[in-house]
Amino acid sequence: MEQSKRVSMMREKFEAQSNEAESSPPPNRKPPPPNKRVQTNGTSSLNSSGSSFVSPSPSPSPSPQQPVKRPLPSPGVNKQAPPALPTQPRPQQQQPEIPVRPTTPTRTPPNLINSNGTSGGSGFSSSSGNSGYSSSNNNNSNSNSSINMNGNHSNGLNGGSSNPVPMRKVSSPINIANGTTPPPPPQPTPSQQPQQSPSSASHNNTQHNIPSPPPLPNNKPKKLAPTAVPAGLGSIIGGPKTPAISPGSTSPSLGSSNGNIPISTTSTPITPTPPISVPLATSPNNSHKDSISNSNSNNNNNNNNNNNNNSSNATTSPPSPPVSNVGNKQDEEKKGFLSIFTNKKKNKDKKKEFSVGSPFNVKHNIHVNYHSVTGFEGLPKEWEVILQSSGITREDVVEHSEVVIDVLDFHMQQQQQQAQQEQQALMQKQMQQSGIPAHMLNNPKPPTIPIRDANKQPHNQLQPTPHQPPQHHHQQQPPQQHHHQQQQQQHNNNNNNNNNNNNNNNNQQSAQQQSAGILSQQQEQQLEEMMCGGAYDDEQYDLNNQPLPDETNVSLYDLVSQEDPTKLFGEGSTKIGEGAAGEVFVVTQLKTNNKVAIKKMPLNQQNMKLIVTEIGIMKSCRHQNIIDYIDSYLVGDSLWVAMEFMGGGCLTEILEQFNSVKLVEAQIAYVCAETLKGLAYIHSQHRIHRDIKSDNILLGSDGSVKLADFGYAAQLTKSKQKRVTIVGTPYWMAPELIRGQNYDRKVDIWSLGIMAMEMAESEPPYMSFPPLRALFLITTKGIPDLKDQNKWSDDFKDFVKKCLDKDVENRPEAKVLLNHPFLKTACNSNGLVPAIMEAKKAKEAHSKFSIH
């Protein structure tokens with residue numbers, strides 16, 4: 001009686017749950033395809049994954065009405081129907097793990113037979129449309145329900161059979177009973193997998209201790225038509241792929257009216273395991289963290305059915321395996337969390353790697369081409385603006401496109417050099433603040449230049465002049481002997497062996513200094529003899545007598561003096577000029593009480609090579625038309641170059657006062673002749689000045705003319721008999737130099753012709769044009785004639801014309817021009833003194849006027 005009451009109570013609760021489930025909206029997820037199974041009675045069914053397999057079912061326990069026990073079915077024998085009312089739970093048998101592959105179902109599961117012998121609805125149909133599995137026939141729900149040995153109820157696909165059905169991934173139910181949350185489910189071990197109760201019908205029994213009667217024996221389940229689909233099959237939830245069933249597990253139970261899928265777990269067929277509870281989600285917003293729900297409708301359905309679960313004390317199903325999306329999200333969250341530290345680490349590494357240093361091997365290659373239709377290609381916008389502002393017309397571009405490209409290339413290089421100099425100046429200021437010399441940081445190994453003599457000389461020893469006639473070598477034996485002795489002493493000093501009379505280091509140093517002083521004096525005497533009488537004959541400047549030198553490297557420290565310049569010169573100094581290379585001061589030499597010009601140049605990686613070149617050439621050149629080099633000194637992060645002081649200033653100072661002081665042809669011829677003598681001398685040494693202009697022609701108070709500023713000078717060698725580097729001042733540059741073609745010493749002759757026109761007209765041609773336009777005109781149009789042709793003689797005009805010949809082969813050498821008729825009209829040095837004095841007076845008057 002008590003059992004029948006419980007059955008009736010169970011039926012009433014089931015009907016109430018079914019009615020409540022009918023009011024909820026149908027789910028929008030599809031069920032997993034059923035798995036096809038081969039039953040023992042010869043019929044086949046489908047599991048939830050759609051794969052066909054044969055699974056033995058555990059033998060049912062004998063019921064009280066039928067004391068005779070049924071034998072356990074085998075895979076090859078047809079199963080017998082279980083008794084109507086089993087008196088004890090049936091033992092379960094562990095099933096081997098069978099991989100399940102989801103496929104599309106081709107037919108529906110067979111109809112099940114209820115206890116009355118009539119065919120009930122499909123176990124998948126749901127009359128309420130809820131996410132659970134309720135019976136389509138509520139009247140037969142009790143007869144079709146089965147109770148496992150743990151007291152859990154479950155629904156099955158086959159009446160009376162205990163074949164396992166693979167687990168389906170669904171959302172775990174939400175249980176809000178008494179506001180408590182069950183503990184998280186324990187993780188099953190490989191030896192103990194969650195067991196699932198066998199299913200019998202589409203009835204959901206809410207009691208735990210009352211077994212449901214099995215279907216009538218010997219009733220063969222009917223099959224659905226191939227095209228028939230159980231009601232509500234399309235609304236069943238469609239989860240991810242069904243995982244493989246591990247050994248010892250059974251099929252999940254189906255058919256809970258409220259959408260829950262209670263699962264009972266047993267580790268062995270004899271010893272039952274307690275039901276597994278699931279962590280609950282108290283809010284639909286957080287349900288994606290605690291459950292495997294994929295839609296808001298499932299969350300709502302779970303929340304609506306919590307009370308039914310609590311009232312029936314039904315055990316909740318364990319959570320299904322995690323969805324891949326959740327794992328991906330967790331990986332992304334983990335990756336994003338870890339990326340915070342990795343990004344910080346990268347930023348720290350970047351900060352550590354960042355250091356202020358001097359640029360090296362700076363290149364800024366811009367390839368510009370010209371198309372007749374589209375115009376310039378590859379030209380930056382800023383260069384387009386410069387090209388438009390330079391005054392170069394479109395007709396000029398079309399007619400001389402290659403020349404325009406060469407001119408732009410030169411202008412780009414000039415801009416790059418200027419930017420590099422500004423960057424070096426900024427770095428120099430930073431190094432001055434740190435108290436470290438710039439040349440020590442930027443240039444641990446100073447650049448070298450090719451010089452004539454391979455033997456390194458001390459700082460106070462001059463290089464032997466390369467243009468010595470052969471007879472002087474035979475006459476001047478003592479310098480050669482002293483030179484050999486000094487080399488031997490240097491070799492002995494390096495090997496710590498003293499071959500002289502003195503055996504101590506002090507005597508060695510004094511002997512070396514004494515021999516160096518004797519050599520210096522004798523070389524000076526030799527140079528004076530060479531520059532006196534016959535110094536300008538053709539043999540002296542004959543290039544055929546001077547072979548090309550080999551390239552020999554020398555560093556800056558081999559050229560500078562180790563003495564303290566503050567002890568050699570007076571404290572008082574007067575600034576007389578300032579240029580791009582540095583500032584020029586006038587000081588008094590304490591030893592001779594003569595005025596000396598000191599050029600203070602900051603050292604950086606950009607100008608180091610130019611400085612070394614300038615010092616090397618000035619130190620090895622001794623000529624009356626070249627500025628006398630005294631010595632150079634390293635002071636902090638700058639280089640002091642001491643040279644001869646020229647009281648008359650530069651030639652530009654006279655040309656600036658053109659309104660009050662105008663040079664005549666005799667004076668112009670004198671300056672040109674003296675300049676040509678200096679050029680012929682350096683050309684005989686296979687050197688190029690490359691920056692001949694009025695700013696680099698220094699004048700003495702006595703009217704002497706000397707070349708200065710060898711910063712752009714170049715040494716021609718056997719490996720470099722011509723140069724292609726584009727350097728110089730735009731208005732004085734030769735066309736072949738502008739275009740970067742192979743050029744030689746004749747570029748200095750072109751610059752001399754421009755300087756001659758500058759002395760006649762106070763400025764070089766195209767001075768009123770922008771530099772880019774001037775370069776273009778020099779290359780394409782050449783140099784125009786003198787403005788006032790009647791004012792100048794034919795010899796002067798011919799001299800200028802020969803110097804400015806665009807054909808390099810027809811342009812004469814310096815030694816040839818020295819014999820030009822125009823130079824024979826030159827005055828002496830005294831004839832230039834009045835112009836120098838008048839220019840100084842005009843400059844002083846102008847400065848006083850500007851102050852007041």
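Glycine is treated like the rest: Cβ placed from N, Cα and C.
Nothing has been swapped: the model has the original residues at all the noted spots.
Among the features that Swiss-Prot reports, active site, proton acceptor is placed at Asp691. The Cβ of Asp691 (active site, proton acceptor) lies under 8 Å from the Cβ of Asp709, Gly711, Tyr712, Ala713, Val727, Gly728, Thr729, Trp732, Ser751, each of these being in the same chain and 6 or more residues away along the sequence.
For Ile576, Gly577, Glu578, Gly579, Ala580, Ala581, Gly582, Glu583, Val584, Lys599, the entry in Swiss-Prot reads ATP binding site. Taking a C-beta cut-off of under 8 angstroms and a sequence separation of 6 or more, Val584 (ATP binding site) has the following same-chain neighbours: Lys575, Ile576, Gly577, Glu578, Ala597, Ile598, Lys599, Lys600.
Residues or ranges marked as domain 'CRIB' by Swiss-Prot: 356-369.
Note on the domain 'Protein kinase' (570-823): mean pLDDT across this stretch is 90. If you look up Swiss-Prot, you'll see 570-823 marked as domain 'Protein kinase', on the strength of sequence analysis.
Swiss-Prot lists Ser4 to Ala among its mutagenesis entries, and the accompanying note reads: No effect on autophosphorylation. Around Ser4 (mutagenesis position), there are no C-beta neighbours below 8 angstroms that are at least 6 residues distant in the chain. Annotation note: Ser4 (mutagenesis position) sits in a helical segment as assigned by DSSP.
With the fewest other Cβ atoms inside 10 Å of its Cβ, the least crowded of the binding-site residues Ile576, Glu578, Gly582 in this structure is Glu578.
In three-state terms derived from DSSP, Ile576 (ATP binding site) belongs to an extended strand segment.
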